[in-house]
Amino acid sequence: MEEENEVVKTFAELGVREELVKACERLGWKNPSKIQAEALPFALEGKDVIGLAQTGSGKTGAFAIPILQALLEYVYDSEPKKGRRPDPAFFACVLSPTRELAIQIAEQFEALGADISLRCAVLVGGIDRMQQTIALGKRPHVIVATPGRLWDHMSDTKGFSLKSLKYLVLDEADRLLNEDFEKSLNQILEEIPLERKTFLFSATMTKKVRKLQRACLRNPVKIEAASKYSTVDTLKQQYRFVAAKYKDCYLVYILSEMPESTSMIFTRTCDGTRFLALVLRSLGFRAIPISGQMTQSKRLGALNKFKAGECNILVCTDVASRGLDIPSVDVVINYDIPTNSKDYIHRVGRTARAGRSGVGISLVNQYELEWYIQIEKLIGKKLPEYPAEEDEVLSLLERVAEAKKLSAMNMKESGGRKRRGEDDEESERFLGGNKDRGNKERGGNKDKKSSKKFKR
């Protein structure tokens with residue numbers, strides 16, 4: 001049995017059409033991930049599927065490929081009626097708990113469907129509804145939406161209906177039911193056809209998810225691609241116990257040890273992300289914040305700059321810890337230990353994705369020790385300590401203190417908590433005119449320590 005499990009089938013061997021196999025190859029998907037290998041055969045047969053999979057497991061492909069294959073068969077393999085192919089508009093709908101995740105899912109659909117003229121629309125809050133109405137007027141094959149905005153259009157947009165829907169996807173269903181979407185979700189389910197295929201994907205199987213499963217799936221096949229709370233084997237996890245007053249020094253030390261790496265740093269509050277990003281910028285690091293306080297356009301702008309390499313450090317709250325498809329994240333640093341240990345799993349899930357290696361480092365102060373102990377209990381392992389030269393760390397104290405002082409003054413001058421919708425001028429100045437500043441200010445450290453990258 002173990003030998004059978006070790007055999008990795010190709011997408012073609014799983015029954016995926018040649019057009020989509022080529023699309024997978026273009027995306028660098030050489031072989032199916034575990035969730036794809038287990039879910040695709042059933043999904044391609046037309047069965048309802050429940051997939052329990054961790055972040056970064058490739059679950060988007062597990063539902064996008066069957067939908068696109070069914071769309072191809074519906075258009076090209078069905079008998080034409082009165083000389084015309086059936087209209088495949090509003091063929092599938094994917095519901096997502098966040099705007100960012102919806103946009104990422106749509107991007108993957110468009111990449112996979114590039115050769116088949118796929119039409120895809122995104123319906124999320126924070127984006128002009130008139131633009132979305134125009135997109136719906138083009139009769140997209142696939143809609144990716146948050147439940148609230150989708151229901152707004154179903155209620156108010158003239159001529160829009162999902163009566164012809166063939167596929168429904170509930171992605172990150174545990175979060176869909178935990179973020180005040182339950183009412184909108186129930187309204188949507190009452191309006192769409194009962195005769196449809198449904199895919200439900202979730203990180204955990206909660207009571208609410210089970211209830212949703214019973215309500216909207218028919219004889220589903222359950223695929224569990226990971227243990228309930230686990231981290232991938234390619235993730236190197238470490239911690240460092242530090243006094244609270246020295247935590248910033250340790251953070252700067254760690255970032256200086258790996259200057260070319262892409263990093264995500266998690267803080268507990270929105271103000272904390274902005275303050276820490278300001279501190280790091282003043283020390284020459286290319287950091288940018290993202291949090292729920294920012295407008296949608298600013299959040300997407302920050303993500304795009306991070307993806308494009310204009311900055312290599314993203315300072316974020318847990319709003320960014322799930323669902324963001326950011327490639328090549330090398331390091332995740334828990335600057336603030338999460339009070340909910342399950343959030344740790346989602347945070348470190350930003351690295352070591354799709355078979356790549358990655359590092360997760362937690363900075364634990366004396367007030368966070370109990371939370372950290374709960375994390376180790378959850379993942380079932382004791383983590384090794386991140387080795388650091390204490391003398392080198394403490395030598396940063398004066399520079400870090402000065403940077404914190406300047407950043408606090410900057411925050412105070414701009415009114416502390418930025419008003420929602422206000423431009424992040426510091427980000428624009430930093431990214432627009434000081435791209436080389438980090439390397440210049442840290443020049444000595446870069447040559448000295450870049451060779452140590454990931455040896456820890």
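Every residue gets a Cβ built from N, Cα and C, even glycine.
For all the noted positions, this structure keeps the original residue and models no substitution.
Positions annotated as domain 'Helicase ATP-binding' by Swiss-Prot: 40-223. According to Swiss-Prot, the feature ATP binding site maps to Ala53, Gln54, Thr55, Gly56, Ser57, Gly58, Lys59, Thr60. Annotation comment: Swiss-Prot describes 250-394 as domain 'Helicase C-terminal', evidence class sequence analysis. Annotation of the mutagenesis experiment Thr273 to Ile in Swiss-Prot: In rh10-1; temperature-sensitive mutant.
Features recorded in Swiss-Prot, as mapped to the structure shown.
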residue	record	CB count, 10 Å
Ala53	ATP binding site	22
Ser57	ATP binding site	23
Gly58	ATP binding site	19
Lys59	ATP binding site	27
Thr60	ATP binding site	23
Thr273	mutagenesis position	28
Practice problem: Whole-number Å only: compute the distance from the Cα of Ala53 (ATP binding site) to the Cα of Thr273 (mutagenesis position). | Solution: 29
Practice problem: Tally the residues of the domain 'Helicase C-terminal' (250-394) by DSSP class, grouping H, G and I as helix, E and B as strand, and everything else as coil. | Solution: 61 helix, 24 strand, 60 coil
Practice problem: State the mean pLDDT for the domain 'Helicase ATP-binding' (40-223). | Solution: 89
Quiz prompt | Residue pair Ser57 (ATP binding site), Thr273 (mutagenesis position) - Cα distance, angstrom, rounded | solution = 27
Quiz item: Roughly how many Å separate the Cα of Gly58 (ATP binding site) from that of Thr273 (mutagenesis position), to the nearest whole number?
Solution: 29
